[in-house]
Structure formats: structure tokens, C-alpha cells
Amino acid sequence: MAASGEARRVLVYGGRGALGSRCVQAFRARNWWVASIDVVENEEASASVIVKMTDSFTEQADQVTAEVGKLLGDQKVDAILCVAGGWAGGNAKSKSLFKNCDLMWKQSIWTSTISSHLATKHLKEGGLLTLAGAKAALDGTPGMIGYGMAKGAVHQLCQSLAGKNSGMPSGAAAIAVLPVTLDTPMNRKSMPEADFSSWTPLEFLVETFHDWITGNKRPNSGSLIQVVTTDGKTELTPAYF
């Protein structure tokens with residue numbers, strides 16, 4: 001149950017990742033009720049749902065759906081932020097192709113699909129669902145086949161959720177954010193020579209999510225929002241087809 005004064009309620013799928021942890025911290029600091037969904041607990045969250053690792057999508061989806069249902073009961077949430085994901089490279093000839101594709105599908109497609117179903121059950125009317133896309137996946141990604149496939153599927157899912165009879169609550173919005181590179185400790189460690197001024201600060205996305213949750217400058221449902229940082233300045237631009 002949300003304590004008195006906790007203005008809003010949010011689920012963060014991937015709540016122990018770099019961006020997810022920042023979301024949990026920022027929204028708890030605003031006295032919101034925030035639940036983390038991840039493979040490990042986030043002790044800073046109001047509650048945590050621990051995802052059991054499995055090679056069966058249906059097993060994992062059923063487990064998470066059941067545990068979120070127990071946690072929330074009849075309570076609705078203002079937002080579900082799916083910020084789970086990861087990166088793996090490799091072209092179609094790579095020995096690691098199958099393994100990396102499997103990983104990318106689990107980290108991006110499974111989490112996004114489960115989040116979407118949770119939205120149909122637990123999101124308020126007029127609420128917000130965000131999904132984690134990628135600007136690179138607007139085009140071909142020959143050097144990272146699995147990643148591009150997974151993110152492309154997330155983009156398609158987002159647009160489907162905005163359509164009539166998608167199952168989403170009335171007035172709710174599904175929006176995908178399409179960054180280039182996020183400024184995370186892991187990315188800095190793996191790419192120490194990179195131009196960090198072209199990386200998007202996590203705080204920018206956290207504040208963007210806050211705006212959209214509170215109805216400020218929220219894009220239309222189905223929008224694929226490119227997140228591009230140049231010389232330390234970040235801009236949001238819709239992708240059009």
C-alpha cells in the first residue's frame with residue numbers, strides 16, 4: 001500500500017540497471033511509491049519483484065505477472081517504465097550470433113512484452129508506458145544483428161499499442177525512447193576513449209519520464225522519440241516513417 005503523501009505510483013522494469021536505479025532513486029526522493037522489477041532486489045525501492053531466470057518466455061511472463069498482481073492487488077499505477085535491456089554485437093556470420101540474439105530477445109523483447117501486458121492490467125486510464133528502443137534500429141544494424149532485431153521489435157510493439165483495440169487503458173500512452181548511447185558507468189568502462197559529450201545523461205531521461213508521467217510535454221501514444229546528445233546538449237525528436 002502507498003503511504004500517505006506518496007503522490008504517484010510507478011513500476012520500473014529493469015529497476016536495478018543503471019537507468020532503472022536512477023529512476024527509482026529520483027521518484028522515491030519525490031515520495032512516490034516505486035516498485036522495481038529485476039533479477040535482483042533494489043533495496044531503495046518501495047517494493048521489489050524478483051524475476052526468475054528461465055529459458056521459457058511463458059514461465060517468466062506468468063511468474064512476473066502473478067507477482068505484480070499480488071503486489072498491487074486492485075491498485076493502479078501512474079506509469080510503467082520499461083528500461084531493461086542490454087547490448088551485444090555480432091554480424092550474421094558471428095559464432096556468437098545465436099547466443100547474442102537469444103540474450104537480446106530476452107533483455108528487450110521479453111521485458112517489453114511483459115510490461116505491455118502489465119499495462120493492460122494495472123496502468124491507470126491516462127497513464128504512461130515507456131519502452132526502450134534504439135535510434136540505431138531505425139536503420140539496418142549489420143554489426144549487431146540481435147540488438148537491431150530486438151529493438152526493431154520494440155518499436156513495432158510501441159506503435160501497435162497505440163492502435164485501436166490494443167488492450168491499453170483509455171487515454172494511456174505507449175512511448176518508446178530511442179537513445180544513441182547512455183552515459184552509464186558500464187559504457188564508460190567499456191569505451192573509455194569515447195566522446196562523452198555525445199552520450200545522454202541518465203538524469204535527462206529521468207526528468208523526461210517525470211514530465212511525461214505528470215502530463216508535461218508528453219508525446220502522442222505510439223511515438224518513437226529519438227534521444228540525441230551533441231556537445232552536452234540533448235534533444236528529443238520524433239522518428240517518422
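Including glycine, each Cβ sits where the backbone N, Cα and C put it.
Sequence unchanged from the original; the noted substitutions are absent.
Taking a C-beta cut-off of under 8 Å and a sequence gap of six or more, ALA7 (mutagenesis position) has these contacts in its own chain: ARG30, ASN31, TRP32. Reduced to three states, the DSSP call for ALA7 (mutagenesis position) is coil. For ALA7 to Val, Swiss-Prot lists a mutagenesis experiment annotated as follows: No significant effect on catalytic efficiency for NADH.
Non-local contacts of LEU11 (NADP(+) binding site) by the CB criterion (under 8 A, 6+ apart in sequence, same chain) comprise VAL34, ALA35, ILE37, VAL68, VAL77, ALA79, ILE80, LEU81, SER115, LEU118, HIS122. What Swiss-Prot lists as NADP(+) binding site is 11-35.
Record note (Swiss-Prot), mutagenesis ASP38 to Ile: 3-fold decrease in catalytic efficiency for NADH. The unchanged residue is displayed. In the three-state DSSP assignment, the secondary structure recorded for ASP38 (mutagenesis position) is strand.
According to Swiss-Prot, the experimentally introduced change TRP105 to Phe is described as follows: No significant effect on catalytic efficiency for NADH. TRP105 (mutagenesis position) carries a helical DSSP state (H, G or I).
What Swiss-Prot lists as active site, proton acceptor is TYR147. Residue environment of TYR147 (active site, proton acceptor) contains 25 other Cβ atoms, counted within 10 Å of its Cβ in all protein chains.
Taking the C-alpha atom of TRP105 (mutagenesis position) as reference, the shortest distance to any of the recorded positions GLY15, CYS23, PHE27, ASP38, TYR147 belongs to TYR147.
Candidates GLY15, LEU19, PHE27, TYR147 (recorded positions) were compared with ASP38 (mutagenesis position); those inside 10 Å Cα-Cα are GLY15. In three-state terms derived from DSSP, ASN31 (NADP(+) binding site) belongs to neither a helical nor a strand segment and is classed as coil. Taking only the Cα positions, the spacing between TYR147 (active site, proton acceptor) and LEU19 (NADP(+) binding site) is 18 angstrom.
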